[in-house]
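Student: Can you read through this structure? Questions will come right after.
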Amino acid sequence: MPTIQQLVRKGRQDKVEKNKTPALEGSPQRRGVCTRVFTTTPKKPNSALRKVARVRLTSGIEVTAYIPGEGHNLQEHSIVLVRGGRVKDLPGVRYKIIRGSLDTQGVKNRKQARSRYGAKKEK
């Protein structure tokens, strides 16, 4: 516990909150160009081939972004929209690609949670 004199001299220091999506620079989304599309394996208890893409954003920063949903049409030089949101079992992946916008197509035959995957309503 500090003395009053110590508080007069130094004062309390505010806690600094760490930014979870620094590459977006305060924007809700950012456009970018895919430089590499590949698959990675998740951390220990899980096993899969997760689809990810290396994306160069308009802010000039290159990030790794997850491609959600089943199947995708992305390849090198595809223009994508990136949002924040990490993937818990992929270390270093702190961004997600928005399906159904720019060059990214929505998920086919999606019945539930369609808006998250850019899927149109079936007639």
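Heads up, residue numbers simply count up from 1 along the chain you see.
Each Cβ is built from the backbone N, Cα and C atoms, and glycine gets one as well.
I grabbed these lines from Swiss-Prot:
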VARIANT   Lys43 to Asn  In strain: STRA1; streptomycin resistant mutant which does not increase antibiotic production
VARIANT   Arg86 to His  In strain: KO-150 and KO-151; low level streptomycin resistant mutants which increase antibiotic production
VARIANT   Lys88 to Glu  Streptomycin resistant mutant. Increases antibiotic production
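I'd like to know what surrounds each of these features in this structure.
Tutor: Take the CB of Lys43 (variant position) and look out to 10 A: across all protein chains shown you find 11 other CB atoms. Reduced to three states, the DSSP call for Lys43 (variant position) is coil.
The 10 Å shell around the Cβ of Arg86 (variant position) contains 15 further Cβ atoms across the protein chains shown.
In the three-state DSSP assignment, the secondary structure recorded for Lys88 (variant position) is coil. Of all Cβ atoms in the shown protein chains, 9 besides its own fall within 10 Å of the Cβ of Lys88 (variant position).
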